[in-house]
Amino acid sequence: MEEAVESPEVKEFEYFSDAVFIPKDGNTLSVGVIKRIETAVKEGEVVKVVSIVKEIIQNVSRNKIKIAVTGDSGNGMSSFINALRLIGHEEKDSAPTGVVRTTQKPTCYFSSHFPYVELWDLPGLGATAQSVESYLEEMQISIYDLIIIVASEQFSLNHVKLAITMQRMRKRFYVVWTKLDRDLSTSTFPEPQLLQSIQRNIRDSLQKEKVKEHPMFLVSVFKPESHDFPKLRETLQKDLPVIKYHGLVETLYQVCEKTVNERVESIKKSIDEDNLHTEFGISDPGNAIEIRKAFQKTFGLDDISLHLVALEMKNKHFNTSMESQETQRYQQDDWVLARLYRTGTRVGSIGFDYMKCCFTSHHSRCKQQKDILDETAAKAKEVLLKILRLSIPHP
């Protein structure tokens, strides 16, 4: 059964980053959880990262996705919501419709076709002299995950302003043209030509304001199984996981990236101080292969760690040896650095040539060590991002 509820009080939100809002009463991305991820990344415990991310994803999977339906008054937003839910206007839990303004405040509807989704019917824009900016502020548009901009008869300046604001806020949005049945019944053009004309008009209006192209659907609320309605439902079903987890993945990656960068800066200080032996137990600072293996282990990219990640994620893509990658290149280049190192510290070397060789040796050694470190850190970020993306459930 479809359900409708009156607009509840909006929960307080704690702003954590540009990517995601965190409910104050929730623990999905609490400070403690973030610290656990930072510690795991810093210590190279990639398997622990997988475990923590799984916990977070499981918690988020129970969260509702908030979809706001908005547009000018009279565009048929309530009728569109009923058609999207595949219920008639006369049914008990349908959104009220009529020629007068029927939606006075944000109202939430549910549908068995879209579990874990809240469809919010917002009051139409344009019934008063209220600006788009004040309207969006009053509707608290920032709390919604997806905005559906509904238009009919004309794609007005208000619709364009809505799209501009959504792009500026980095909000995902769809454009839906309703009342297509009326257009088809009154137009003298063939149907394909009329559809192209409507699409071109919307696209041109948005392109003039440098709004990137977003999904666009032409529908008739009286034919919820025809025109672009099936395509709209299919697109929405595919987008729901992305909508639900995109901000979360972005935020988690920012945490991981920041932690990796901090670890890199710390190791570079050890390189400058010629202290890799103490910190990593490296016996030969001129041995590029030994250094690379030590750095890979530090970031959890050694074969054993990646094998454990593959088992934990049940994904064979992580079960490939990284220790064997680029080995041949380092074996070819390593003798040059090693020879410089040995020559620079040879007891028999004296005077200016000795000092010059020592400087050259130290400079070359530090440069190669930092190059290896940067390559390993970049690979660590790739692996962490892959873990986050592959952790997202798909329908």
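Placement of Cβ uses the backbone N, Cα and C atoms for every residue, glycine included.
If you look up Swiss-Prot, you'll see 63-239 marked as domain 'IRG-type G', on the strength of sequence analysis.
Annotated GTP binding site per Swiss-Prot: 72-79, 97-101, 179-181, in sequence order, evidence recorded as similarity to another entry. There are 24 other CB atoms within 10 A of the CB of Gly76 (GTP binding site), with all protein chains counted. Under DSSP, Gly76 (GTP binding site) is assigned to coil, being neither helix nor strand in the three-state scheme.
Looking at Swiss-Prot, you'll find the mutagenesis Lys92 to Ala noted as follows: Abolished polyubiquitination; when associated with A-269, A-314, A-316 and A-379. Less than 8 angstroms from the CB of Lys92 (mutagenesis position) sits no same-chain residue that is six or more residues away. The secondary structure of Lys92 (mutagenesis position), as reduced to three states from DSSP, is coil rather than helix or strand.
The annotation that Swiss-Prot gives for the mutagenesis experiment Lys269 to Ala reads: Abolished polyubiquitination; when associated with A-92, A-314, A-316 and A-379. According to DSSP, Lys269 (mutagenesis position) is assigned to a helical segment.
Among the mutagenesis entries in Swiss-Prot is Lys314 to Ala, noted as: Abolished polyubiquitination; when associated with A-92, A-269, A-316 and A-379. For Lys314 (mutagenesis position), other Cβ atoms within 10 Å of its Cβ number 8.
For Lys316 to Ala, Swiss-Prot lists a mutagenesis experiment annotated as follows: Abolished polyubiquitination; when associated with A-92, A-269, A-314 and A-379.
Under its mutagenesis annotations, Swiss-Prot gives Cys357 to Ala the following note: Does not affect localization to parasitophorous vacuole membranes or Golgi apparatus.
One entry in Swiss-Prot concerns the mutagenesis experiment Cys358 to Ala. Its note says: Abolished localization to parasitophorous vacuole membranes or Golgi apparatus.
Look at Lys379 (mutagenesis position): DSSP puts it in a helix. If you draw a 10 Å sphere around the CB of Lys379 (mutagenesis position), it holds 16 other CB atoms from the protein chains shown. For the mutagenesis experiment Lys379 to Ala, the note given by Swiss-Prot reads: Abolished polyubiquitination; when associated with A-92, A-269, A-314 and A-316.
Counting every protein chain shown, the Cβ of Leu180 (GTP binding site) has 24 other Cβ atoms within 10 Å.
In this structure, the CA atom of Gly76 (GTP binding site) is 47 Å away from the CA atom of Lys314 (mutagenesis position). Of all the mutagenesis positions in the list Lys269, Lys314, Lys379, the shortest Cα-Cα distance to Leu180 (GTP binding site) is found for Lys314. Cβ neighbours within 10 Å of Asp72 (GTP binding site), excluding its own Cβ and spanning all shown chains: 23.
Reported as a whole number, the C-alpha separation between Ser78 (GTP binding site) and Lys269 (mutagenesis position) equals 62 Å. Taking only the Cα positions, the spacing between Asp72 (GTP binding site) and Lys314 (mutagenesis position) is 49 angstrom.
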